[in-house]
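Novice: Found this in Swiss-Prot, in case it helps:
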- Lys2 to Ala: No effect on ubiquitination (MUTAGEN)
- Thr14 to Ile: In strain: Alpha/B.1.1.7 (VARIANT)
- 16-81: domain 'X4e' (DOMAIN)
- Lys32 to Ala: No effect on ubiquitination (MUTAGEN)
- Lys53 to Ala: No effect on ubiquitination (MUTAGEN)
- Val82 to Ala: In strain: Delta/B.1.617.2 and Kappa/B.1.617.1 (VARIANT)
- Lys119 to Ala: Complete loss of ubiquitination. Partial loss of interferon pathway inhibition (MUTAGEN)
- Thr120 to Ile: In strain: Delta/B.1.617.2 (VARIANT)
Amino acid sequence: MKIILFLALITLATCELYHYQECVRGTTVLLKEPCSSGTYEGNSPFHPLADNKFALTCFSTQFAFACPDGVKHVYQLRARSVSPKLFIRQEEVQELYSPIFLIVAAIVFITLCFTLKRKTE
């Protein structure tokens, strides 16, 4: 029982918390620092901002902050190459040659042909 408690204590002491963020490739991501005096561990440059926030360019990358209390916050950014459909404005294109238009045009043409033929007779 003491061994299990000891292993649980070691596990809690070396705790890692994972944070996942999805973003559009090349945009700037605004994240909150987990602790004010943490140590940054990563190869992507980040820009510290006010209120314990930082900005990072979105690429598929992983970095971490090691807090003084021993907790390590691991961030995983997953970059998408296309923007979400929410921001894409799609306009409906009305084609001139839709089936309904062709049917109506054919009926009008046939009617005109018969009426002009009767007037000439």
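The backbone N, Cα and C atoms fix where each Cβ goes, glycine too.
Here the original residues stay in place, and none of the substitutions has been built in.
Walk me through where these features lie, including what they touch and how far apart they are.
Specialist: Mean model confidence of the domain 'X4e' (16-81) amounts to 80 (pLDDT, 0 to 100 scale).
Sequence-distant contacts of Lys32 (mutagenesis position), defined by Cβ-Cβ distance under 8 angstroms and a gap of at least six in the same chain, are Asn52, Lys53.
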